[in-house]
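According to Swiss-Prot, the protein has these features:
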BINDING   LYS234  ATP binding site
DOMAIN    342-403  domain 'S4 RNA-binding'
MUTAGEN   HIS53 to Ala  Does not complement the tyrS mutation in E.coli
MUTAGEN   HIS306 to Ala  Does not complement the tyrS mutation in E.coli. 3-fold decrease in kcat for amino acid activation, without effect on Km for tyrosine or ATP
MUTAGEN   HIS306 to Asp  Does not complement the tyrS mutation in E.coli
MUTAGEN   SER356 to Ala  Does not complement the tyrS mutation in E.coli. 7-fold increase in Km for E.coli tRNA, without effect on other kinetic parameters
MUTAGEN   LYS395 to Asn  Complements the tyrS mutation in E.coli very poorly. 17-fold increase in Km for E.coli tRNA, without effect on Km for ATP or tyrosine
Amino acid sequence: MTMKHQDAFEQIAFGTVDMLPEGEMLARLAAAQRDNRPLRIKLGMDPTAPDLHLGAYVLLHKARQFQDLGHRLLFVIGDFTAMIGDPTGKSVTRKALSREEVVANAATYRPQVFKILDPERTEVMFNSEWLGALRPEELIQIAACYTVARMLERDDFNKRYSANQPIAIHEFLYPLLQGYDSVAIKADVELGGTDQRFNLLVGRELQREYGQKPQLVLTMPILEGLDGVQKMSKSLGNFIAVEDPPAEMFGKIMSISDFLMWRYYALLSRVPAVEQTRLQKEAASGARNPRDIKLDLAGELVRRFHGTAAAQEAHIAFLARFQRHETPEDLPLQAIKLSEAPRLSQLLVQVHLAASTSEAMRKMKEGAVRVDWRRVVDPATILALDAVYLLQFGKRHFARVALQKGE
């Protein structure tokens, strides 16, 4: 193997959890270079929501690294599988989306993913093209490739089965159809989160059954949300959306802990691994303030999604707030257990931002209250449980709270 192959391998390997089978990725990269045949890299996403958050961009960032090495990305929009619903990590059967919901969500994906991906090295596909055309006998043939016992090896299925909770037959079809996507597009490598490991390996098995060379599987970590504990999720409220306004995105990134900052660098930044190691040493020795390193990260990510001018404006605005002591940086996270979703006005009193609910409601009407950087003026606003919020009361008073279900 040449040094060039080794460098490419190290770039791809950085930040990954699994590269399966072990030891094959380097050889596959070298063979692609030798034969002048770009690898076909598969990345699939079900359009279950209209917008993406940075958790999805961990995979897109890794896909772009493959593209920069000359390989071709097959971006599969799971418009068919979204109507089944991915059971991964679910304790109950997931509600399937309608065709209309899927189409509406999918329409927003292209402009968002091409903020990262190279359009010249990307093929966008919809898996309804081949899954929707399957005849009943072909579906039976796919189902015959896997046993119920193998399906129950999945942790989520096994837990539900052991707890006597129902598992619908169509949920068993999901990993099979995701795996068949790899057969249909002849994937060489498939990318996915660690929670998708089982499904990705099903793709290898099906390719073998259909006489194809099995794909390699590369898994990436699940990105933690702003709380640094749970995975980034819209339902938990701890997310940074790709479409967040520049100042809001910048501020959210600056609100993460210094520890979590290195995680975001490793999974989202284009700063080389060697440079990241140097930055960590400088921060640990006191040679550089971690805040300044975090400013660089916030600037890089905002620039990627919104452009240089917007990133510069967001940077200047943040520093202006900081100099006036208006920044929420390094605020402690207050965990609050509640039996029901609270009114924002009551929560402001509970965290000692407002002296009374009447004061809180008055400030809301005046436009002096923000939640996650968004102004909230409706005094009747209720916040959902199992979510993390940044509260701002007036210009200088902030609180970070994690609302949890409890007594």
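Using the three backbone atoms N, Cα and C, a Cβ is placed for every residue, glycine included.
Residues as originally present; substitutions not included.
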Run through HIS53, HIS306, SER356, LYS395 for me and report the mutagenesis positions whose CA is within 10 Å of the CA of LYS234 (ATP binding site), in sequence order.
HIS53
Whole-number answer please: how many Å between the C-alpha atoms of LYS395 (mutagenesis position) and HIS53 (mutagenesis position)?
27
Please report the Cα separation of SER356 (mutagenesis position) and HIS306 (mutagenesis position) in Å, rounded to an integer.
39
With DSSP helix as H/G/I and strand as E/B, how many residues of the domain 'S4 RNA-binding' (342-403) fall in helix, strand and coil?
16 helix, 21 strand, 25 coil
Take the Cβ of LYS395 (mutagenesis position) and count every other Cβ within 10 Å, whichever protein chain it belongs to.
11
Can you give the mean pLDDT for the domain 'S4 RNA-binding' (342-403), rounded to a whole number?
88
Count of other CB atoms lying within 10 Å of the CB belonging to HIS53 (mutagenesis position):
19
